[in-house]
Amino acid sequence: MPEEVHHGEEEVETFAFQAEIAQLMSLIINTFYSNKEIFLRELISNASDALDKIRYESLTDPSKLDSGKELKIDIIPNPQERTLTLVDTGIGMTKADLINNLGTIAKSGTKAFMEALQAGADISMIGQFGVGFYSAYLVAEKVVVITKHNDDEQYAWESSAGGSFTVRADHGEPIGRGTKVILHLKEDQTEYLEERRVKEVVKKHSQFIGYPITLYLEKEREKEISDDEAEEEKGEKEEEDKDDEEKPKIEDVGSDEEDDSGKDKKKKTKKIKEKYIDQEELNKTKPIWTRNPDDITQEEYGEFYKSLTNDWEDHLAVKHFSVEGQLEFRALLFIPRRAPFDLFENKKKKNNIKLYVRRVFIMDSCDELIPEYLNFIRGVVDSEDLPLNISREMLQQSKILKVIRKNIVKKCLELFSELAEDKENYKKFYEAFSKNLKLGIHEDSTNRRRLSELLRYHTSQSGDEMTSLSEYVSRMKETQKSIYYITGESKEQVANSAFVERVRKRGFEVVYMTEPIDEYCVQQLKEFDGKSLVSVTKEGLELPEDEEEKKKMEESKAKFENLCKLMKEILDKKVEKVTISNRLVSSPCCIVTSTYGWTANMERIMKAQALRDNSTMGYMMAKKHLEINPDHPIVETLRQKAEADKNDKAVKDLVVLLFETALLSSGFSLEDPQTHSNRIYRMIKLGLGIDEDEVAAEEPNAAVPDEIPPLEGDEDASRMEEVD
């Protein structure tokens with residue numbers, strides 16, 4: 001039961017704060033928070049909510065506004081009293097509202113917010129839990145709330161946060177309707193009485209509130225008056241009540257006296273200082289996203305972008321749109337000119353899209369609004385449908401947000417397509433953000449087709465320019481059924497690769513994919529415009545053939561069948577199979593991977609991963625196929641040698657050497673590069689005519705490894721080693 005204290009006619013009731021609220025206030029007061037300024041945002045936001053409510057009620061009953069037509073928020077600093085006052089003409093609170101809302105009934109968010117705070121959440125999230133009012137105690141030692149609701153008398157709530165608060169009927173100056181919050185600031189928080197600081201905080205957090213926020217400041221100005229007027233003013237001053245602050249205060253700051261000889265004397269004048277109340281509206285700029293896009297200049301968009309992002313460069317492109325119907329929201333999205341250096345830094349909190357609800361700022365890093373691959377997009381989304389006290393947990397479940405997200409992604413893709421029409425600007429965009437588009441193809445199955453239209457690659461026919469897959473398809477030959485591509489480390493490397501020899505000789509265009517993310521991208525992008533994407537480095541490459549070519553291929557298969565079997569026996573588990581190649585022209589052999597295995601480039605990328613999964617590595621790397629070129633003299637001579645004696649040790653050694661060299665030229669790495677190097681050195685010595693025995697005699701201590709015998713000579717000492 002509340003205690004009742006009688007002060008003459010006035011009845012003061014004292015209430016204890018509900019336990020959780022008392023705990024929250026204690027946490028706010030006794031913990032150091034660096035960003036105390038958010039209290040002003042919360043109080044302005046509460047005022048805006050109250051104004052929203054009365055505006056909504058007045059739609060059905062206009063008489064609700066009889067107690068005050070103007071919907072506004074006033075901020076009044078008073079350095080003499082050390083108070084900061086916020087006044088709104090919103091709906092106000094009844095006595096019951098005051099008692100329930102400000103102390104005795106804990107909001108569902110109170111406990112959740114305390115848990116979040118103790119887990120390291122930022123104090124600025126307080127408003128998302130519906131307990132923003134208590135942030136006033138970040139800066140105030142005592143708070144007085146005077147409020148008037150249309151259905152009740154004017155009441156005053158007061159608390160110094162000592163575990164209790166008082167409520168009494170207020171017979172002071174009538175406020176008509178609304179709420180006045182008076183903060184008695186702590187000694188070290190007087191910065192919030194300064195004009196500069198208040199303006200800075202309002203601009204940062206509340207410049208887009210839908211009601212005028214006016215700052216009232218007492219200022220001084222000089223005024224020149226005659227002596228007669230000064231005497232009159234002085235007489236009036238003596239009569240007036242000392243407490244009336246609105247009358248000008250007069251100080252004598254000197255007089256200009258003229259020579260008053262004779263009767264023709266001039267009036268004397270004095271300069272006085274008078275105090276006056278200066279009013280300044282702090283949020284004159286109507287939120288740019290609420291205006292008609294046709295009325296906004298590129299300069300205005302540019303200024304807004306810079307103030308939003310702190311970028312010193314102009315944006316590259318902008319999309320301004322609104323969605324109406326069952327769901328209402330407005331959005332203003334920008335593409336920056338450059339990618340930030342930490343674009344893919346997962347742990348860093350991105351401040352990409354600011355979320356507003358009915359012009360009230362909610363949060364500036366809303367991950368749920370946009371997929372990760374579009375994390376470079378900057379802008380503002382203002383929803384009419386989300387609740388103002390939405391928390392991150394609620395956002396994750398919000399169906400409204402899912403619809404907003406879908407629309408934002410759609411509009412971003414529209415913006416990219418529009419930008420693609422301007423080749424110069426699209427080139428800048430693609431250099432900065434191509435990885436994001438490719439990540440999108442990997443992650444976003446719904447928009448994969450639209451994203452694939454935005455890709456640009458160098459090809460075997462594009463020269464220095466990059467080309468789109470649509471342009472590639474338009475240049476395809478009649479007999480060509482697939483889009484051919486190769487992945488690798490650089491344009492030069494893939495252009496000189498053995499894999500593209502036959503394809504290019506036939507006049508087919510090959511797409512060069514040279515970024516690591518391309519490997520992940522093509523795993524998901526199986527086809528484009530009805531044409532399948534085929535890697536020229538994987539098994540099963542089918543090139544259009546005429547009857548003569550088919551016949552020749554069958555003959556080669558029969559002719560080299562025994563050699564293929566022998567090579568498979570020699571290489572054993574190193575390869576899955578050995579086949580005749582239809583892709584080689586000038587190279588004797590190459591290593592291709594199975595359709596679902598990793599390419600050489602992908603294997604290189606995966607080996608570079610610090611936290612790789614070795615079990616997957618073994619499985620995905622095992623599928624290598626050796627393809628031999630039946631038209632190459634090395635392969636033909638090897639066939640003849642094998643036909644003559646399939647147990648010839650030289651054949652085995654040469655097969656291993658061919659395989660290892662093919663591994664290197666196909667982009668793979670060797671498991672034992674030293675053994676391969678020693679073989680090559682031995683061949684160099686033979687080529688230079690250096691006698692192995694001489695080298696051994698000169699270096700008696702440097703024993704030549706037994707497992708690397710010479711390539712030529714007698715049968716006992718002239719064979720290359722056999723590698724297991």
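Yeah, the Cβs are placed from backbone N, Cα and C, and that goes for glycine too.
Secondary structure from DSSP puts K107 (ATP binding site) in coil. Positions annotated as ATP binding site by Swiss-Prot: N46, D88, K107, F133, R392.
E42 (mutagenesis position) falls within a helix when secondary structure is assigned with DSSP. As a published mutagenesis entry, E42 to A appears in Swiss-Prot alongside the note: Strong ATP-binding. Strong interaction with HSF1, HIF1A, ERBB2, MET, KEAP1 and RHOBTB2.
Annotation note: S226 (mutagenesis position) sits in a strand segment as assigned by DSSP. Experimental mutagenesis is annotated in Swiss-Prot for S226 to E, with the remark: No effect on the interaction with AHR; when associated with E-255.
One mutagenesis experiment catalogued in Swiss-Prot, S255 to A, is accompanied by this note: Increases the binding affinity for AHR; when associated with A-226. Increases AHR transcription activity; when associated with A-226.
DSSP assigns Y301 (mutagenesis position) to a helix in the three-state reduction. Among the mutagenesis experiments that Swiss-Prot reports, Y301 to F is described with the note: Decreases interaction with NOS3 and SRC. impairs resists LPS-induced tyrosine phosphorylation. Does not block LPS-induced pp60src phosphorylation.
Sequence-distant contacts of K531 (mutagenesis position), defined as residues of its own chain at least six apart whose C-beta falls under 8 angstroms from its C-beta, comprise V473, M476, K481, S482, I483. Annotation note: K531 (mutagenesis position) sits in a strand segment as assigned by DSSP. Here Swiss-Prot notes a mutagenesis experiment, K531 to A, with the remark: Highly decreases the signal of SMYD2-dependent HSP90AB1 methylation; when associated with A-574. Diminishes dimerized form; when associated with A-574. Reduces interaction with STIP1 or CDC37; when associated with A-574.
Within the same chain, the residues at least 6 positions away from K574 (mutagenesis position) whose Cβ sits under 8 Å from its Cβ are K624, F659, listed in sequence order. In Swiss-Prot, a mutagenesis experiment is listed as K574 to A, annotated with the note Decreases the signal of SMYD2-dependent HSP90AB1 methylation. Highly decreases the signal of SMYD2-dependent HSP90AB1 methylation; when associated with A-531. Diminishes dimerized form; when associated with A-531. Reduces interaction with STIP1 or CDC37; when associated with A-531.
For the recorded site, D88 (ATP binding site), the DSSP three-state label reads strand. DSSP assigns F133 (ATP binding site) to a helical segment in the three-state reduction. With respect to Y301 (mutagenesis position), the closest of these binding-site residues in Cα terms is N46, chosen from N46, D88, K107, F133. Between the C-alpha atoms of D88 (ATP binding site) and E42 (mutagenesis position), the distance comes to 13 Å. Within the same chain, the residues at least 6 positions away from F133 (ATP binding site) whose Cβ sits under 8 Å from its Cβ are E42, L43, N46, N101, L102, listed in sequence order.
For the recorded positions listed here (N46, S226), the lowest count of other CB atoms within 10 A around the CB belongs to S226.
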